[in-house]
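Student: Heads up, here are the entries from Swiss-Prot:
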type    : residues      : note
DOMAIN  : 36-190        : domain 'RUN'
DOMAIN  : 562-1026      : domain 'Rab-GAP TBC'
MUTAGEN : LEU256 to Ala : Abolishes interaction with RAB9A
MUTAGEN : LYS260 to Ala : Abolishes interaction with RAB9A
MUTAGEN : ASN261 to Ala : Abolishes interaction with RAB9A
MUTAGEN : ASN262 to Ala : Mildly impaired interaction with RAB9A
Amino acid sequence: MASVPAEAETRQRLLRTVKKEVKQIMEEAVTRKFVHEDSSHIISFCAAVEACVLHGLRRRAAGFLRSNKIAALFMKVGKGFPPAEELSRKVQELEQLIESARNQIQGLQENVRKLPKLPNLSPLAIKHLWIRTALFGRVLDKIVHYLVENSSKYYEKEALLMDPVDGPILASLLVGPCALEYTKMKTADHFWTDPSADELVQRHRIHSSHLRQDSPTKRPALCIQKRHSSGSMDDRPSISARDYVESLHQDSRATLLYGKNNVLVQPRDDMEAVPGYLSLHQTADVMTLKWTPNQLMNGSVGDLDYEKSVYWDYAVTIRLEEIVYLHCHQQVDSGGTVVLVSQDGIQRPPFRFPKGGHLLQFLSCLENGLLPHGQLDPPLWSQRGKGKVFPKLRKRSPQGSSESTSSDKEDDEATDYVFRIIYPGTQSEFVPQDLMDVSMNNLPPLWQPSPRKSSCSSCSQSGSADGGSTNGCNHERAPLKLLCDNMKYQILSRAFYGWLAYCRHLSTVRTHLSALVNHMIVSPDLPCDAGQGLTASIWEKYIQDSTTYPEQELLRLIYYGGVQPEIRRAVWPFLLGHYQFGMTEMERKEVDEQIHACYAQTMSEWLGCEAIVRQRERESHAAALAKCSSGASLDSHLHRMLHRDSTISNESSQSCSSGRQNLRLQSDSSSSTQVFESVDEVEQTEAEGRSEEKHPKIPNGNPANGTCSPDSGHPSSHNFSSGLSEHSEPSLSTEDSVLDAQRSLPAVFRPGDSSVEDGQSSEATTSRDEAPREELAVQDSLESDLLANESLEEFMSIPGSLDVALPEKDGAVMDGWPGEADKPSRADSEDNLSEEPEMESLFPALASLAVTSSANNEASPVSSSGVTYSPELLDLYTVNLHRIEKDVQRCDRSYWYFTAANLEKLRNIMCSYIWQHIEIGYVQGMCDLLAPLLVILDDEALAFSCFTELMKRMNQNFPHGGAMDTHFANMRSLIQILDSELFELMHQNGDYTHFYFCYRWFLLDFKRELVYDDVFSVWETIWAAKHVSSAHYVLFIALALVEVYRDIILENNMDFTDIIKFFNEMAERHNAKQILQLARDLVHKVQILIENK
């Protein structure tokens, strides 16, 4: 008999499996808006539920149906529970249907077609048919709940459903899946109608050559809503072209019966045959033959509108129900030709097949597609070993058509056939006698001999067939005059309402868009063509003599043509405001010296603070280990809590057990929503540090370069609540809750040296990219601490340095993971805290915001110059340090520039910026904005200064600013005015106020959407546009990005999630030159609208 713990573990394992499957089904329902009945998640869910229901089932409850215990159980439950009784009836009907189908498959095929709704179920679906049907019928949760309430009748005592806790949990878990909609309608189409972005762009490329040439950017000034009665004729070619291309792709409603490329068609007599793709499609209603020129299939049509329209005119679409005869001509030296003759006797252009039996294969597919209602006359013959062959008949074709011949000659002899398409079981509408019986009076007006009759429908109905009198003629003129008058009134009415709508829209433009652009229009051609941009020769002249080109002219060149890549390093500091246009070389050198001095000073300040933080954390960790080691109730794993990459904090009044509990509640500081670390990681963390020793004192002193006082110890904690969350124990003190970022303790710092290498780590046993080891020996840990302490002594050993004994605290410590940011850091009021959307932590800031009286009495780390680093500042800096290190490590690692040394530069610049703006702190995405600057400038101090200038504008886009909502509102106004059709689609889908797919674009200035070379071009254009055309140029780039793909969005009726998915797949694959040109055109259009020219 299994032990009690083993049974409990089995129940938990079964329950965990069900939880996982429920989670997957709910995720599928949310992301795809429906759940496929044949989804693999349904199968695995049914298997998991069945395992739980059968666990501990009594043999008596299972009955004698050993092969299907679920069926026996549900049938027994059905005797006293109506939902289960109804389920049993449905499933038994399904089983009979499936069994009957299996039997009929052995017999006649037509009998199978008479079966009502034959279910197409996989073997696994049939295996779990009872659970599956109960789920789709929304009674599974009710039946399981009934089993839980009456478990003693059906289950042994160790069964999952007998457990007073696990049984109700299982029943509750099933409520969610039973509330969902399960359908085959959407899903059957889903695999065809939800193609990737590549597929959508490819389809659009094929048929876009026939779209209207007045694209959204070339429309009239204002886009009045289309009235189909007037503008529909212009739209028909584009719609038919799109539908034509869509029809070429097989979907759930249309089957591709035959496809062959390089089939020749001669559209006109005066031109050569054109190769193309011939395809035969079948739907439930009709069979269609299509032929598309290769130029359209390959997207290789010329740029001229004439060429595009001509090739679309050549495309052929034929409904087979309109075809009566097929004339087949075979030649010995070619593959064969098919001529289709329609019911009215018109012959279609011949299709010439290449060699290789393709004509016979086409006829075979056509004959199979006509079945069961239609057939070829004469039918193709079947020959053993060869399949379908041409019939060998002797002059049996109908009179009036070409004769089909047969002979005893070889098969490759030239032979002609005429096949007729007939439908034996139906009354043909193409019978010649029916046509002959039609009276001349009942013919369409187009076929009437008298042209006058066709102009007036009333006369043609009342007049005689012999011809009309003069009365009829006079009678016809009255409706004609009335028709002309109506047309005149309609034209005037449309013109008036169009003018009225124009005036209203123009008022909206002036109200909402006038502030988005500069009202002075700068020409790209005056005083010279700006298409070449700012070249090296022009820049060299300007540097030698700043009076040769005015600032506005340089900005105009950059706006219309960009900056030559070789001179970007020299030009960008001017664009970003590091230098002012017109500065002399001496003035620029003075600015550089000031920036280098300021950067060195900032570096020394935060490096000094970082050194104190890291050493203090080592002290706290060692003290915590000593206390935890003395506890007799602790298991052996807690003796190895120190991980060399761990993040720790010294929390007062905490026991070792609460430390272990909080250890498992640490939140990752990335922007993901993962809150809990895995148990394996916790055990590994505990196993790697049991041998760390505590050092009672550390040598401490003032940092290099004479550290000045940073901001006060109480900077605003605005926007850090989610990054500084705490746990629920009310006795935590922020005075001692510092985080350990033990990756790179600042090593051997040289006084007066502010170079990048000041921030490098000298820990002999650690590396940022090294994977954690299973264990650290005691000796290795001690050596690591000694090396770190020696590095700190060297850094602090400056004349006048002062040793400061850091306070030691008793109590538990919490061991965490590198990069955590979920610790208390401030003593400010909760009123100043706000949420960050990047979800640094999901734990609320609670009692640890208050500083205890005992903590206030303890000394803070100080330098010899009197600078005091308050515990609050240490906490706040450490929180941001971990965020920075996490983002730096994953910043564009695939790009060639970001080696380990350059990543260190990136970290130094970001830490320096955050030190100067500690009240704002680091937010995910800032590294993305700094990275391109560092790539171009390749100088820490210069990149730091330019990044500071850039963030003056970009800071407002982050959560602590309010610019993002303004961007969304402006995007709404722009799309409403410039592309009303797209706006209507978004309004229809309820997304017109939520342009969240633009969020990443505005946050990072399109950095994630483009490759690096394109990012450089877009950024410098944005910076120049502020002075040339618009300070909100990012809006027009975003609008251009939408407009480039607007036809794809409209054609596929994309909603909010579809648009996000599409642009995520298209990231780094956009044509930046096209987008920038379109953005400039859009700016110019708005400027023209405002001027009302």
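Glycine is treated like the rest: Cβ placed from N, Cα and C.
Keep in mind that this structure shows the original residues, not the substituted ones.
On a predicted model such as this, the values are computed, not experimentally measured, just so you know.
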Student: Using Cβ-Cβ distances, find the residues under 8 Å from ASN261 (mutagenesis position) that belong to the same chain and are at least 6 apart in sequence, listing them in sequence order.
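Tutor: The answer is PRO275, GLY276, TYR277, LEU278, ASN294, MET297.
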Student: 10 Å Cβ neighbour count around LEU256 (mutagenesis position)?
Tutor: 14
Student: Could you measure between LEU256 (mutagenesis position) and ASN262 (mutagenesis position) for me? Cα positions, answer in whole angstrom.
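Tutor: Roughly 17 Å, rounded to the nearest whole number.
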Student: Average the per-residue pLDDT over the domain 'RUN' (36-190) and send me the rounded value.
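Tutor: Mean model confidence (pLDDT) across the domain 'RUN' (36-190) is 80.
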Student: Are there any residues at least 6 positions away along the chain from ASN262 (mutagenesis position) with a Cβ closer than 8 Å to its Cβ? List them or say none.
Tutor: PRO275, GLY276, ASN294, PRO354
Student: Which residues of the same chain, at least 6 positions away in sequence, have a Cβ lying under 8 Å from the Cβ of LYS260 (mutagenesis position)?
Tutor: TYR277, LEU278, SER279, PHE353, PRO354, HIS358, GLN361, PHE362
